[in-house]
Amino acid sequence: MNHGTKIPVDPFRIIKETARDGSTGEVKQLSYTSSKVVGSGSFGVVMQVHLIESDSKAAIKRVLQDKRFKNRELQIMRIMKHPNIVDLIAYYYTTGDNSDEVYLNLVLEFMPETIYRASRLYTRQKLSMPMLEVKLYIYQLLRSLAYIHASGICHRDIKPQNLLLDPENGILKLCDFGSAKILVAGEPNVSYICSRYYRAPELIFGATDYTHAIDIWSTGCVMAELMLGHPLFPGESGIDQLVEIIKILGTPSREQIKTMNPNYMEHRFPQIRPQPLSRVFSRSVPLDALDLLSKMLQYTPTDRLTAAEAMCHPFFDELRDPNTKLHNSRNPDASPRHLPELFNFSPFELSIRPDLNQKLIPSHARDALPVKLDDFVPIPIHRARID
């Protein structure tokens, strides 16, 4: 696949571009050396580069720009600022070998790994990811979703490959907003989004009026995969996928089917009883993990926990304990580390579900907040707007 004029892979050649700042849009000069391709696909190509000005690593994602439309990914990334979302440093346009082709280049914060790769490292050694790491990563994913969902944005492609990690510090950041969209009630959306294995059942049923709850289903699938070492609902097609879901959750009732897509209510499905999750997972998986999973993997979208509700689940209580330390499972000789910042909530985040703040924020973390919880007046949550 031709992705336009290639970014030369030459660690000694300095490339200069006139770019715009990811936050302010101000014009700035960017100088970098490029080292290697770290990803490619139908969207384009991702290069790892070294920024001269800041003496830091970054990733440049290059995508072909359709001149008829504004790039939704760029518009969304420019307004997203969160500790668990990859940061847009700058952006610029280049032309391809064919002068009609215009490429958008997103200069992004660099993270060394994906949760997909981290999970594979354990699987190859016939090990399970330590439960504390599962808690840490899923909590941070939920925190990023609480933030984007409150802004009206649905990611629509939650999967292990789109969850970036800094395994040294236990930090997770959500990336790839190429499928993301501001969902507006009453406006139809395409159902053929989200990668298989992680697709919510309403998408398999072809629903076009789905909600942010599709991201919660995908999160449940990712969490299950980290504990199992393989996808919970593998399937080569939509029907395959549905069969795998039914094998575990049982046949959806007519009422449940109605909440996903009323057009399928008269469809006859084989009657299969649900299987207890305790039979699907090993005995080492704690009951509170299975309880959280069951509350995210519900057929009826409105029955699924919201991201903020899920963060309050007892499964994550260990993260709220000030004595919890993160052991380096890749280097057992290294001394345990403190957990990353998990409670540095902004006033916006504290306004998402003010009724949950007391449960969400442990007492030892409250003094560091930008506001006093007892006196906090929630700010109005405004949905994100893009032209």
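Placement of Cβ uses the backbone N, Cα and C atoms for every residue, glycine included.
Listed features, source Swiss-Prot:
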type	residues	note
DOMAIN	32-316	domain 'Protein kinase'
BINDING	Val38, Gly39, Ser40, Gly41, Ser42, Phe43, Gly44, Val45, Val46, Lys61	ATP binding site
MUTAGEN	Lys61 to Ala	Abolishes protein kinase activity
ACT_SITE	Asp157	active site, proton acceptor
MUTAGEN	Tyr192 to Phe	Loss of tyrosine phosphorylation
MUTAGEN	Tyr192 to Glu	Delays formation of F-actin contractile ring
MUTAGEN	Ser335 to Ala	Delays cytokinesis. Chromatin condenses
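Counting Cβ atoms from all protein chains shown, the residue listed as 'active site, proton acceptor' has 20 others lying within 10 Å of its own Cβ. When the recorded positions Ser40, Val46, Asp157, Tyr192 are ranked by how far their Cα is from the Cα of Lys61 (mutagenesis position), Val46 comes first. The binding-site residues in question are Val38, Val46, and the one with the fewest Cβ neighbours inside 10 Å is Val38. Comparing Cα positions, Val46 (ATP binding site) lies closest to Asp157 out of the recorded positions Asp157, Tyr192, Ser335. Nearest Cα neighbour of Gly44 (ATP binding site) among the listed recorded positions (Asp157, Tyr192, Ser335): Asp157. Under DSSP, Lys61 (mutagenesis position) is assigned to a strand (E or B) in the three-state scheme. Taken together, the residues of the domain 'Protein kinase' (32-316) have an average pLDDT of 93. Among the recorded positions listed here, namely Asp157, Tyr192, Ser335, Asp157 has its C-alpha nearest to that of Val38 (ATP binding site). Each of the recorded positions Ser40, Ser335 was scored by how many other Cβ atoms lie within 10 Å of its Cβ, and the smallest score goes to Ser335. Here the recorded positions are Gly44, Lys61, Tyr192, and the one ringed by the most other CB atoms within 10 angstroms is Lys61.
Secondary structure at Tyr192 (mutagenesis position), taken from DSSP and collapsed to helix, strand or coil, is coil. Across the structure, Tyr192 (mutagenesis position) and Ser335 (mutagenesis position) are spaced 46 Å apart at their Cα atoms. The two recorded residues, the residue listed as 'active site, proton acceptor' and Ser40 (ATP binding site), have Cα atoms 16 Å apart.
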